[in-house]
Amino acid sequence: MQRLQVVLGHLRGPADSGWMPQAAPCLSGAPQASAADVVVVHGRRTAICRAGRGGFKDTTPDELLSAVMTAVLKDVNLRPEQLGDICVGNVLQPGAGAIMARIAQFLSDIPETVPLSTVNRQCSSGLQAVASIAGGIRNGSYDIGMACGVESMSLADRGNPGNITSRLMEKEKARDCLIPMGITSENVAERFGISREKQDTFALASQQKAARAQSKGCFQAEIVPVTTTVHDDKGTKRSITVTQDEGIRPSTTMEGLAKLKPAFKKDGSTTAGNSSQVSDGAAAILLARRSKAEELGLPILGVLRSYAVVGVPPDIMGIGPAYAIPVALQKAGLTVSDVDIFEINEAFASQAAYCVEKLRLPPEKVNPLGGAVALGHPLGCTGARQVITLLNELKRRGKRAYGVVSMCIGTGMGAAAVFEYPGN
């Protein structure tokens, strides 16, 4: 019945402000550990760098991907040939980066006998890779797999939608798929009353939380140092080692944010300061069937309890998490109050703030280490990065707990996954 109510809510559409998504209560208590559980063994990511001007501006995505693939296997001392499959999320490379990702595999000394695929569900591609590998484990295709995400927004063509029929003009929703993301942010702000001040307040909080987390070293366990080469304007090359996220601005103030001009619309409220940053980065996550992880003596960082993806109107795609999270919680038998951390991608402060309000999430539970406004949003990488950040933060806290990863998706979707940290 609850699932039906959620689906009916989708059909009524977001304009129905009277609808409040609710997850079904947990009737049987916390899930019991099962040998068939899909568990997260380990995950690492690169630092996230500013596209076009940061430490990875001249680094190809296969190199970024290889760095995290190699680190994850080395950290847990797993032989590469023990992998049953690899899935890589990517948005901007041709063919979702299928050739690039296979090259990264070989750069990481993972043998050709290990298969690989790539997936593009836009901003949720990294999380979709996790879901794809989890599906293979659940259906018995293999016991261990690697889910990754990578994006070089420095080196990719971001403005080409590909070969599209002129008939799209005949269908409103088809046309809406080509609306610039910044305009969808403005649509959310206008239709749901998310003011410029509210967006800037959200953005400031993201920067402050990320700066505090970085100063405390909270990201160190996640980040793989990457030594690479950068070229200056004169063509001079130099070697650098990138060890920390570049987009965090500790000196951000409300006054500074208020001075920024609208980025997408003359009288708009979405600015460079309250939007996610264009970024480069990669992440890799090792998943396994619990029984296999225990057999090999591998650590268990978390358990994937549910995954959901839903559709929403393309012109307000940013509302996706507000519709995906209730479905994922319902699948896991949980409510909002059962969750300690919500990692919601901050594509834009407008849509993130809307989702927090719509779901009535306690602000202190949302992105406690900051989000994409401060850290950046390398499209294919983000979902995997969020999983790693979430589970490492739950590990720092120590107790058994649940966390949610969610994001909006261009062309009108939302994805969400529920993870359990088993406790120290």
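Each residue's number is its place along the chain shown, starting with 1.
Quick reminder: no glycine exception, Cβ is built from N, Cα and C everywhere.
In this structure the noted substitutions are not present, so the sites keep their original residues.
Per Swiss-Prot, the feature active site, acyl-thioester intermediate maps to Cys123. Using a 10 Å Cβ-Cβ cutoff, Cys123 (active site, acyl-thioester intermediate) registers 28 neighbours.
Look at Swiss-Prot and you will find His377 (among others) tagged as active site, proton acceptor, backed by sequence analysis. Same-chain residues at least 6 positions away in sequence with a Cβ under 8 Å from that of His377 (active site, proton acceptor) are, in sequence order, Cys123, Ser276, Gln277, Val278, Ser279, Asn345, Glu346, Ala347.
In sequence order, Cys123, Met317, Gly318, Ile319, Gly320, Pro321, Asn345, Ala347, Gln351, Cys355, Gly414 are the residues of the chain that are 6 or more apart from Cys408 (active site, proton acceptor) and have a CB within less than 8 Å of its CB. The annotation active site, proton acceptor is assigned in Swiss-Prot to Cys408 (among others).
The note that Swiss-Prot attaches to the published mutagenesis Gln5 to Asp, Lys or Leu is: Does not affect localization to peroxisomes.
The annotation that Swiss-Prot gives for the mutagenesis experiment Val6 to Asp reads: Abolished localization to peroxisomes.
For the mutagenesis experiment Val6 to Lys, the note given by Swiss-Prot reads: Does not affect localization to peroxisomes.
Swiss-Prot documents Val7 to Asp or Lys as a published mutagenesis change and attaches the note Abolished localization to peroxisomes.
Here the residue is the original one, but Swiss-Prot notes a mutagenesis experiment at this spot, Leu8 to Asp or Lys: Does not affect localization to peroxisomes.
Among the sequence features in Swiss-Prot, the mutagenesis site His10 to Glu is noted as follows: In S3E mutant; Abolished localization to peroxisomes.
In this structure, His377 (active site, proton acceptor) belongs to neither helix nor strand by DSSP; it is coil.
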